[in-house]
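Quick notes on the structure that follows.
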Amino acid sequence: MVTGEENVYLKSSLSILKELSLDELLNVQYDVTTLIAKRVQALQNRNKCVLEEPNSKLAEILCHEKNAPQQSSQTSAGPGEQDSEDFILTQFDEDIKKESAEVHYRNENKHTVQLPLVTMPPNRHKRKISEFSSPLNGLNNLSDLEDCSDTVIHEKDNDKENKTRKLLGIELENPESTSPNLYKNVKDNFLFDFNTNPLTKRAWILEDFRPNEDIAPVKRGRRKLERFYAQVGKPEDSKHRSLSVVIESQNSDYEFAFDNLRNRSKSPPGFGRLDFPSTQEGNEDKKKSQEIIRRKTKYRFLMASNNKIPPYEREYVFKREQLNQIVDDGCFFWSDKLLQIYARC
């Protein structure tokens, strides 16, 4: 026994607990916990029964309402003996009538909400092509497939056309025209501003141009010779074999081996200087080199944009074929004062 427990206050006023040992107190604690759990469970079960009673009554009322029309239809009685819903509702209390009326109103609302979802017509343009790819569908959906495929193809064509307009800055009056008529409308109504690159909206640079491969003297000689043969006729090999050998030797491509020797540029500024350049000399060399690049760029621009001569006689052409097509059609303009050529500061 513990002597210090005599002054301990017990809320339950059970003084016998002070005389119990530790094991006995633990057993009492276990029993008390078990009793508390059982009583709490009993209270919860009682509350559930109380809550389920109104629901059971309401369920009985609904079942009675459903069975009432069936019984009235089976018994072929007169119109005065048939019970309507209003007559049935008068047999119950006011609370029950309100609850049944609310349930009936909710059911009607559910039907009205679901009706638009069921009767909504599907959008034919948003249907996937994979829906028509099943062999189980047969030939019934053939017309739908054609309409859907035509819609998809037109949408792709319109997307490509819009991308081309954004790229070239084209604004057509008839946006519904297809891509073959796109360039015709541009030619009739619009001119491209070649003071800057219409594709990049920036100043021209040297890399926007490339040498024309059709301008080589050998190919030009071949074209002239073919034009001459078309008018006069080719000579026979037996009589003019020596002439044909000479022509074949002239038309060979050995001249392309040293093509860069014919177009050699001058030495860059400061190339022959033996000592290191000063700051002023370095800046002057940079300005001179930038001026050389500017002259080359302008020369290439003048050659590529000259539509008065045929394309095969232009020494330089644009690297983008779209620009060459615009030059051939003549739907562009530029001025020497507004021409922008990139110059590094």
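Positions of Cβ are set from backbone N, Cα and C atoms, glycine also.
According to Swiss-Prot, the protein has these features:
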type	residues	note
MUTAGEN	Ser76 to Ala	Reduces DNA damage-induced phosphorylation; when associated with A-72, A-73, A-75 and A-90
MUTAGEN	Leu225 to Ala	Leads to camptothecin hypersensitivity and loss of function; when associated with A-223
MUTAGEN	Ser249 to Ala	Reduces DNA damage-induced phosphorylation; when associated with A-278, A-279, and A-289. Abolishes DNA damage-induced phosphorylation and function in DNA repair; when associated with A-73, A-90, A-279 and A-289
MUTAGEN	Ser267 to Ala	Leads to camptothecin hypersensitivity and loss of function
MUTAGEN	Thr279 to Ala	Reduces DNA damage-induced phosphorylation; when associated with A-249, A-278, and A-289. Abolishes DNA damage-induced phosphorylation and function in DNA repair; when associated with A-73, A-90, A-249 and A-289
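Within 10 Å of the Cβ of Thr279 (mutagenesis position) there are 7 other Cβ atoms, across all protein chains.
When the Cα atoms are compared, Ser267 (mutagenesis position) and Thr279 (mutagenesis position) turn out to be 20 Å apart. Cα to Cα, Thr279 (mutagenesis position) and Leu225 (mutagenesis position) are separated by 57 Å.
A helical conformation is recorded for Thr279 (mutagenesis position) in the three-state DSSP classification. The DSSP secondary structure for Leu225 (mutagenesis position) is helix.
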